[in-house]
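> Can you keep this structure in mind? I'll have questions shortly.
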Amino acid sequence: MNKAELIDVLTQKLGSDRRQATAAVENVVDTIVRAVHKGDSVTITGFGVFEQRRRAARVARNPRTGETVKVKPTSVPAFRPGAQFKAVVSGAQRLPAEGPAVKRGVGASAAKKVAKKAPAKKATKAAKKAATKAPARKAATKAPAKKAATKAPAKKAVKATKSPAKKVTKAVKKTAVKASVRKAATKAPAKKAAAKRPATKAPAKKATARRGRK
């Protein structure tokens with residue numbers, strides 16, 4: 001769409017003649033150009049912002065020769081599209097069949113409300129999850145500490161002390177039994193020796209008896 005076509009469409013929408021539509025378009029463009037030239041910005045809510053941007057000095061290259069060329073600092077006109085304009089072009093917002101395509105304070109306010117509500121809900125949910133998980137972790141860390149500090153080592157220590165005592169008493173009993181057995185073994189040969197000695201004396205009596213008979 002060029003300027004002439006724009007004027008034709010504007011003439012139909014306004015229901016006026018072509019001269020008035022042409023004057024309206026030219027006055028709008030003239031006002032924007034003069035404001036941006038001064039350094040001001042022209043904001044049309046929902047549509048966009050016309051502004052001036054400052055570019056610093058830089059080094060560029062000539063595309064034909066390839067030589068480096070120094071570019072002086074300059075000012076460049078720029079246009080930033082508005083939120084509603086972007087939404088309509090991207091398809092996020094429906095374009096109405098009749099009436100203005102961009103309304104003042106409709107798309108922008110709705111977008112801001114959605115942006116504010118969504119992070120708030122996520123933050124509250126994250127805070128609740130953190131609050132519920134934190135005590136559980138503390139309890140999990142405390143419970144093993146108590147068990148390890150009081151019950152488990154005490155039982156093991158008692159068992160460790162009792163079992164050697166039993167083993168020692170058993171060992172003492174075994175040694176006592178062995179000692180008594182050894183004493184009995186040493187005493188038994190003495191009796192045998194005592195029994196054998198009278199056996200040697202018996203033949204002497206027999207000899208004396210034989211002598212008396214003779």
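Yeah, the Cβs are placed from backbone N, Cα and C, and that goes for glycine too.
For reference, Swiss-Prot lists these features for the protein:
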MUTAGEN   Asp17 to Ala  No longer stimulates Top1 relaxation, greatly decreased interaction with Top1
MUTAGEN   Arg55 to Ala  Reduced binding of DNA and inhibitors. Inhibition of Top1 at high concentrations is reduced
MUTAGEN   Arg55 to Glu or Gln  Loss of DNA-binding, decreased in vitro phosphorylation of N-terminal HupB fragment
MUTAGEN   Arg58 to Ala  Reduced binding of DNA and inhibitors SD1 and SD4
MUTAGEN   Thr65 to Ala  Loss of DNA-binding, no change in phosphorylation of N-terminal HupB fragment
MUTAGEN   Thr68 to Ala  No change in DNA-binding
MUTAGEN   Thr74 to Ala  Loss of DNA-binding, no change in phosphorylation of N-terminal HupB fragment
MUTAGEN   Arg80 to Ala  Reduced binding of DNA and inhibitors SD1 and SD4
MUTAGEN   Lys86 to Ala  Reduced binding of DNA and inhibitors SD1 and SD4
MUTAGEN   Ser163 to Ala  No change in protein phosphorylation
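How buried are the listed features, and what sits near them?
In this view, Asp17 (mutagenesis position) is surrounded by 9 other Cβ atoms within 10 Å of its Cβ, with every protein chain counted.
Shown in sequence order, Pro73, Thr74, Ser75, Val76 are the residues of the chain, 6+ apart in sequence, with a C-beta less than 8 angstroms from the C-beta of Arg55 (mutagenesis position).
Residues within less than 8 Å, Cβ to Cβ, of Arg58 (mutagenesis position) and separated from it by at least 6 positions along the same chain comprise Lys70, Val71.
Take the CB of Thr65 (mutagenesis position) and look out to 10 A: across all protein chains shown you find 8 other CB atoms. Classification of Thr65 (mutagenesis position) by DSSP places it in coil, neither helical nor stranded.
Thr68 (mutagenesis position): 9 other CB atoms within 10 A of its CB, across all protein chains.
The local packing around Thr74 (mutagenesis position), expressed as other Cβ atoms within 10 Å of its Cβ over all shown chains, amounts to 11.
Under DSSP, Arg80 (mutagenesis position) is assigned to a strand (E or B) in the three-state scheme. Within 10 Å of the C-beta of Arg80 (mutagenesis position) we count 13 further C-beta atoms, all protein chains included.
The Cβ of Lys86 (mutagenesis position) lies under 8 Å from the Cβ of Ala92, each of these being in the same chain and 6 or more residues away along the sequence.
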> Between Thr68 (mutagenesis position) and Arg80 (mutagenesis position), how many Å separate their Cα atoms?
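Each residue's Cα considered, Thr68 (mutagenesis position) and Arg80 (mutagenesis position) end up 31 Å apart.
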